Amino acid sequence: MADQRMDISSTISDFMSPGPTDLLSSSLGTSGVDCNRKRKGSSTDYQESMDTDKDDPHGRLEYTEHQGRIKNAREAHSQIEKRRRDKMNSFIDELASLVPTCNAMSRKLDKLTVLRMAVQHMKTLRGATNPYTEANYKPTFLSDDELKHLILRAADGFLFVVGCDRGKILFVSESVFKILNYSQNDLIGQSLFDYLHPKDIAKVKEQLSSSDTAPRERLIDAKTGLPVKTDITPGPSRLCSGARRSFFCRMKCNRPSVKVEDKDFPSTCSKKKADRKSFCTIHSTGYLKSWPPTKMGLDEDNEPDNEGCNLSCLVAIGRLHSHVVPQPVNGEIRVKSMEYVSRHAIDGKFVFVDQRATAILAYLPQELLGTSCYEYFHQDDIGHLAECHRQVLQTREKITTNCYKFKIKDGSFITLRSRWFSFMNPWTKEVEYIVSTNTVVLANVLEGGDPTFPQLTASPHSMDSMLPSGEGGPKRTHPTVPGIPGGTRAGAGKIGRMIAEEIMEIHRIRGSSPSSCGSSPLNITSTPPPDASSPGGKKILNGGTPDIPSSGLLSGQAQENPGYPYSDSSSILGENPHIGIDMIDNDQGSSSPSNDEAAMAVIMSLLEADAGLGGPVDFSDLPWPL
């Protein structure tokens, strides 16, 4: 029995102990379970957590609350961001409604464009520091029509608006009929240049230039990159000083035509003088302003370049201008004398005239420019003024002339007194121009002996005494030129050029630098060589030094000086008593292409000789006798 029990126990133990196969299968089973756990770790963890939640219901509740808080926080942040965006958009829309450039857009702009336009608008408002705008000039109790009539009545003129691009008359008041005798319908839509004097067109075009007005800015859309079209209606604009305009011009006057016989016009000069009366001098005062083309009722161009461009116009009041005639003042009331400033070339030609001269002489500045002052001097005062002309070219001091007569536009003479001084270029040491301050002298000042204006010590020399005739020869009577009033001499403008040539010759012979006309046409047309004879037939001796005559042009006696070619009787002004029409005819008769080429060749030889670049100069090719 005991042996049977031992066998049964050993058999059971063998059966219960794992064999090699069992160990392999057991190991494979264990590894398979591990792999399943690795592949299904998340599900296992979830199951474990579910088991844990089942085991702990309080933890499950906390997890649910945490997930709800996260979801609520996300929803609250989205709502906050949405409200912030809505508020910003509302502010952007409100800002766009306040900015005129944005409000005028036909489509909605992006935020960046709105902000850019707002910044530009703020800069514009900051720059508008001048409180005097157009709206401030008009009282509140006056309407626009009442104010217009009051201004026209006070100014005694007419209001007109002219486009700066083509000079088209956009508007003119009815009062233009009282001044120009044109109706309102006759002028509106016409070109202003058709009614201007031909010599004043360039001046008016210069005044219509709108380069100094406010520049127009082109806005670019940030999304499309294309220029933004603006249809902004400008508010009250500032009257900046650069936009103001004040000028004189001559306009046609529509006077009734009267049939005149041909005998009433003996010459063409008198016809031109009669035609000159059809123009009247208008003083225009106003400013430049810009309007949208749609507001003016004009046709807009559909071109892209013209988009957003405003129309620049000249708004001005035209008044009939009449020159001031000085009246004698009775009593002890002293007022400031009327004067004007002019600038002349060294030959006496006008290169600048102050606008005050129009009120005194009735000439427009553009009428005097390019003409010689000797054309307006009385023939009895030319001798004294020519001597002053020579002195001011030779000295740096101010020269005060005696009282002289100056011809004004209507043919009469006005008494003036001038102070002349020459301006010398500090670098080239050359006289560039002469500045003249001309003061009107009243009749009572001449009669009363005002110490400010010293009396003439002697009667002024006439032109004939300054320019004596040939030795023992009788004086010729000069023919009168139709259209030129008496008191002046035809060809007197030649005197200034001859004086300039004489002074240039003096400086050149002395070896000093010539005057500023060395580079001007005066030096080309004249300047005889140093060994050439003077107009009187005298020659400069070799080695001789010219002497400046002390008496100048006023002396009537001949002074022999072999070393100076232009002294008194042999002066360039004293040799020919008839320098008027005779010298002009001689100069015109000797002008030809061949003569001009020969003259230029001689001049180039002179320049090379002065610079030491050439040999002796041959004067045999000159077309005129020396």
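Using the three backbone atoms N, Cα and C, a Cβ is placed for every residue, glycine included.
According to Swiss-Prot, the domain 'bHLH' annotation covers 72-125. Using DSSP to sort the residues of the domain 'bHLH' (72-125) gives these counts of helix, strand and coil: 46 helix, 0 strand, 8 coil.
Annotated domain 'PAS 1' per Swiss-Prot: 143-215, in sequence order, evidence recorded as sequence analysis. Over the domain 'PAS 1' (143-215) the predicted model carries a mean pLDDT of 82.
The domain 'PAS 2' annotation in Swiss-Prot covers 326-396.
Taken from Swiss-Prot, the feature domain 'PAC' covers 401-444.
Among the mutagenesis entries in Swiss-Prot is Ser9 to Phe, noted as: 2-2.5-fold increase in CLOCK-BMAL1 transcriptional activity in the absence of CRY1. No change in repression activity in the presence of CRY1.
Record note (Swiss-Prot), mutagenesis Ser9 to Ala or Glu: Enhanced PER1 reporter activity by CLOCK-BMAL1. The unchanged residue is displayed.
For the mutagenesis of Ser10 to Ala or Glu, Swiss-Prot gives this note: Enhanced PER1 reporter activity by CLOCK-BMAL1. The structure shown keeps the original residue.
Where Swiss-Prot documents Ser10 to Leu as a mutagenesis experiment, the accompanying text is: 2-2.5-fold increase in CLOCK-BMAL1 transcriptional activity in the absence of CRY1. No change in repression activity in the presence of CRY1.
Here the Cβ of Ser78 (mutagenesis position) has 10 other Cβ atoms within 10 Å, regardless of which shown protein chain they belong to. Under the heading of mutagenesis, Swiss-Prot lists Ser78 to Glu and annotates it as follows: Phosphomimetic mutant which severely impairs DNA binding and CLOCK-BMAL1 transcriptional activity.
Quoting Swiss-Prot on the mutagenesis of Met88 to Phe: No effect on CLOCK binding. In sequence order, the list of same-chain residues 6 or more apart from Met88 (mutagenesis position) whose Cβ falls under 8 Å from its Cβ is empty.
The mutagenesis experiment Ser90 to Glu is recorded by Swiss-Prot, whose note states: Phosphomimetic mutant with no effect on DNA binding or CLOCK-BMAL1 transcriptional activity.
Here Swiss-Prot notes a mutagenesis experiment, Leu125 to His, with the remark: Impaired CLOCK binding. If you draw a 10 Å sphere around the CB of Leu125 (mutagenesis position), it holds 9 other CB atoms from the protein chains shown.
The annotation that Swiss-Prot gives for the mutagenesis experiment Ala611 to Ser or Thr reads: Increased desensitization to CRY1, in the presence of CLOCK. Approximately 2-fold increase in CLOCK-BMAL1 transcriptional activity in the absence of CRY1; when associated with E-407.
Where Swiss-Prot documents Gly612 to Glu as a mutagenesis experiment, the accompanying text is: Increased desensitization to CRY1, in the presence of CLOCK. Approximately 2-fold increase in CLOCK-BMAL1 transcriptional activity in the absence of CRY1.
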Inset, instruction - Sort the residues of the domain 'PAS 1' (143-215) into helix, strand and coil with DSSP and give the three counts. - result: 35 helix, 14 strand, 24 coil
Inset, instruction - Would you mind checking how many other C-beta atoms are within 10 angstroms of the C-beta on Ser90 (mutagenesis position)? - result: 10
